[in-house]
Amino acid sequence: MEESKTPHVAIIPSPGMGHLIPLVEFAKRLVHLHGLTVTFVIAGEGPPSKAQRTVLDSLPSSISSVFLPPVDLTDLSSSTRIESRISLTVTRSNPELRKVFDSFVEGGRLPTALVVDLFGTDAFDVAVEFHVPPYIFYPTTANVLSFFLHLPKLDETVSCEFRELTEPLMLPGCVPVAGKDFLDPAQDRKDDAYKWLLHNTKRYKEAEGILVNTFFELEPNAIKALQEPGLDKPPVYPVGPLVNIGKQEAKQTEESECLKWLDNQPLGSVLYVSFGSGGTLTCEQLNELALGLADSEQRFLWVIRSPSGIANSSYFDSHSQTDPLTFLPPGFLERTKKRGFVIPFWAPQAQVLAHPSTGGFLTHCGWNSTLESVVSGIPLIAWPLYAEQKMNAVLLSEDIRAALRPRAGDDGLVRREEVARVVKGLMEGEEGKGVRNKMKELKEAACRVLKDDGTSTKALSLVALKWKAHKKELEQNGNH
């Protein structure tokens, strides 16, 4: 069979578009640079979403997809946290994954590697049964990866809740992080989400390598520390920034309208405001943000979602039913119509960030969004909401110094005065100049590392060569 001569890699993304998108970029590089074939094995608790299908259907023919039957999570309560749901989806998909691997064997296409992402380590069981080397694609920072690798030890040595720690956690090469800023599933050690986080991190040592979506100039000290050989520490390969910077088609007139509006604004004058496809604010915080943007007197393009009490409430359903514009303060649209453009739900983000009129990005610090900003050289206002975003915000504002971070009051609310101060500071102030210059440097570095002789390209080549060597070995042993 002709195809069996080409190394074949199976990739299992955790549920959620934020996990799929960087893996798609990773797969494209494997195909374009190394001539590999890739199969995405998609697990989920329902039928594939339209967004998933659109992304997967647009890929080159050497990247195919298999959709596993939905898993049954009806035994979980409505309060079950997202990390538990994601982990259980992968774990309960193992019987179906075995069938897919059987079909690979029958077709002479046994993968030379299985790649999972951060919560998918239970799929290693299937990889081991079929003698396929397991790898992890880690879609966030080297700093958070260091935390994941250290968590089993931390769990044994700390008895209190991490938020009660009086000293910040100091990991080699990493920015010090207070316990209250640890990622969400580490905030309640009695919750199943923490147990699943711990369960997955304990299995990281079983991987034959970890590919991380970052690059040396962005996190030099953390990457150096991770690459020092150590017990229970697989080799780490920084292969980022893997982001989709190709042209997204603005699907509706409203979406292309926002780009037309940007065309008419002065160079670098617009603050782009978006909390990602999963992030929402409370009613009160939405109100304060709106009034702060108005008071700042800066130009802005705001992707708005209806408020809710849960920061990641639209993680699986990015179009809540209510019109978000009805939640804006009275008179806000009229007051800001000359300077602001408000768009519900979604904007073509890569195009907005690459637009010459965009000069800043108020972001939830999701890592995909952060890397898109780095690639376009756009300085940040860090406004973390959920997952590991607080850890990212600390890294971006205190270590990399590519972001300003507004201060919240004791009640967790960022007041309008603080919003206005930070927005003005980024777009007009001295502080803004510093982060702008830093982002310019990082943009150039991001471009360099992905060139043919760049560090991230070389790191990916090392892994691809390993996989090709494994394929040759299998052929010599007469095993397809």
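Our numbering is plain: 1 for the first residue shown, then up by one each step along the chain.
Glycine is treated like the rest: Cβ placed from N, Cα and C.
One entry in Swiss-Prot concerns the mutagenesis experiment Ser14 to Ala. Its note says: Loss of activity. Within 10 Å of the C-beta of Ser14 (mutagenesis position) there are 23 other C-beta atoms, taking all protein chains into account.
Close to His19 (mutagenesis position) in the fold, though at least 6 residues off in sequence, lie Pro13, Asp117, Leu118, Pro139, each with a CB less than 8 Å from its CB. Under its mutagenesis entries, Swiss-Prot includes His19 to Ala with the note: Loss of activity.
Listed in Swiss-Prot as a mutagenesis experiment, His19 to Gln is described as follows: Reduces N-glycosyltransferase activity. Loss of O-glycosyltransferase activity. Following the DSSP three-state reduction, the secondary structure of His19 (mutagenesis position) is helix.
Marked as active site, proton acceptor by Swiss-Prot: His19.
Quoted from Swiss-Prot, the note on mutagenesis experiment Asp117 to Ala is: Loss of activity. Of all Cβ atoms in the shown protein chains, 25 besides its own fall within 10 Å of the Cβ of Asp117 (mutagenesis position).
The active site, charge relay feature in Swiss-Prot is assigned to Asp117; the stated evidence is similarity to another entry. Under the DSSP three-state reduction, Asp117 (mutagenesis position) is assigned to coil, being neither helix nor strand.
Under the heading UDP binding site, Swiss-Prot lists Ser277, Trp346, Ala347, His364, Asn368, Ser369, Glu372, Tyr386, citing experimental evidence as support. Residue environment of His364 (UDP binding site) contains 24 other Cβ atoms, counted within 10 Å of its Cβ in all protein chains.
The UDP-alpha-D-glucose binding site annotation in Swiss-Prot covers Ser277, Trp346, Ala347, His364, Trp367, Asn368, Ser369, Glu372, Tyr386, Glu388, Gln389 and rests on a large-scale study or a structure entry. Neighbour count (other Cβ atoms within 10 Å of the Cβ, all protein chains): 24 for Ser277 (UDP binding site).
Here the residue is the original one, while Swiss-Prot reports the published mutagenesis Asn312 to Asp with the comment Decreases activity. Loss of N-glycosyltransferase activity; when associated with F-315. Around Asn312 (mutagenesis position), the C-beta neighbours below 8 angstroms that are at least 6 residues distant in the chain are Ile82, Gly278, Gly279, Thr280, Leu385, Tyr386, Ala387.
In Swiss-Prot, a mutagenesis experiment is listed as Tyr315 to Phe, annotated with the note Decreases activity. Loss of N-glycosyltransferase activity; when associated with D-312.
The Cα atom of Trp367 (UDP-alpha-D-glucose binding site) lies nearest to that of Ser277, taking the recorded positions Ser14, Ser277, Trp346 as the candidates.
When each of the binding-site residues Trp346, Asn368, Glu372 is scored by how many other Cβ atoms sit within 10 Å of its Cβ, Trp346 comes out lowest.
The least crowded of the binding-site residues Ser369, Gln389, judged by other CB atoms within 10 A of its own CB, is Ser369. Our reading of the UDP binding annotation (Ser277, Trp346, Ala347, His364, Asn368, Ser369, Glu372, Tyr386) yields a largest Cα to Cα distance of 21 angstrom. Ser277 (UDP binding site) sits 16 Å from Ser14 (mutagenesis position), taking the Cα positions as reference.
On a Cα basis, Gln389 (UDP-alpha-D-glucose binding site) lies 7 Å away from His364 (UDP binding site). Here the C-alpha separation of Glu372 (UDP binding site) and Gln389 (UDP-alpha-D-glucose binding site) works out to 15 Å.
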